[in-house]
Amino acid sequence: MEIKRVGSQASGKGPADWFTGTVRIDPLFQAPDPALVAGASVTFEPGARTAWHTHPLGQTLIVTAGCGWAQREGGAVEEIHPGDVVWFSPGEKHWHGAAPTTAMTHLAIQERLDGKAVDWMEHVTDEQYRR
């Protein structure tokens, strides 16, 4: 058994290459080999969001606070709230973040394939975000 204590892993700022706006990433766990799963708590300030991206084995989001938006390529922007669970299929291009006037926090859980859990793409434009 291994216990990760709260605060044992430093918070980090979401890199500008992958995020628009102010985003804080609090790593929660990365299971040791041979397990592939990792998780983090991610907080988006109002209007902050990820760039478009995919996950080779999919991603689960569990909204814990605030109000957010999520969109898959070709789909509508969906509003998400605490308690909502969002699943993105492997390879599904998507983004997620806070609503324009409200912060949002979610748990993000994904698995690694050949050591990689995410493929980052272009930023979500303001026009795409405001749809």
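Just so you know, the numbers here start at 1 and follow the chain as drawn.
The backbone N, Cα and C atoms fix where each Cβ goes, glycine too.
For H53 (Mn(2+) binding site), the same-chain residues 6+ apart in sequence whose C-beta sits under 8 angstroms from its C-beta are W18, K93, H94, W95, V118, D119, W120, M121. What Swiss-Prot lists as Mn(2+) binding site is H53, H55, Q59, H94, H96.
Swiss-Prot lists 42-104 with the feature domain 'Cupin type-2', giving sequence analysis as the kind of evidence.
Swiss-Prot gives this note for the published mutagenesis I25 to M: Increases catalytic activity and enantioselectivity in vitro; when associated with Q-36. There are 19 other Cβ atoms within 10 Å of the Cβ belonging to I25 (mutagenesis position). For the recorded site, I25 (mutagenesis position), the DSSP three-state label reads strand.
One entry in Swiss-Prot concerns the mutagenesis experiment Q59 to A. Its note says: Loss of mandelonitrile cyanolysis and cyanohydrin synthesis activity in vitro. Decreased metal binding in vitro. Using a 10 Å Cβ-Cβ cutoff, Q59 (mutagenesis position) registers 22 neighbours. Q59 (mutagenesis position) carries a strand DSSP state (E or B).
The annotation that Swiss-Prot gives for the mutagenesis experiment H106 to D reads: Partial loss of mandelonitrile synthesis activity in vitro. Using a 10 Å radius centred on the Cβ of H106 (mutagenesis position) and all shown protein chains, the other Cβ atoms total 27.
Here Q110 (mutagenesis position) comes close to V37, A38, G39, H55, L57, G58, Q59, T60, A117, V118: these same-chain residues lie at least six apart in sequence, with C-beta atoms under 8 angstroms from its C-beta. Following the DSSP three-state reduction, the secondary structure of Q110 (mutagenesis position) is strand. One mutagenesis experiment named in Swiss-Prot is Q110 to H, and its note says Increases enzymatic activity and enantioselectivity in vitro. Further increases in enzymatic activity and enantioselectivity in vitro; when associated with H-40 and T-42.
Here the residue is the original one, while Swiss-Prot reports the published mutagenesis A117 to V with the comment Increases catalytic activity and enantioselectivity in vitro; when associated with L-109. The Cβ neighbour count for A117 (mutagenesis position), using a 10 Å radius over every protein chain in view, is 18.
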- prompt: In the same chain, outside H53, H55, Q59, H94, H96, whose C-beta lies within 8 angstroms of the Cβ mean position for the Mn(2+) site?
  reply: T50, T54, L61, F88, E92, W95, Q110, V118
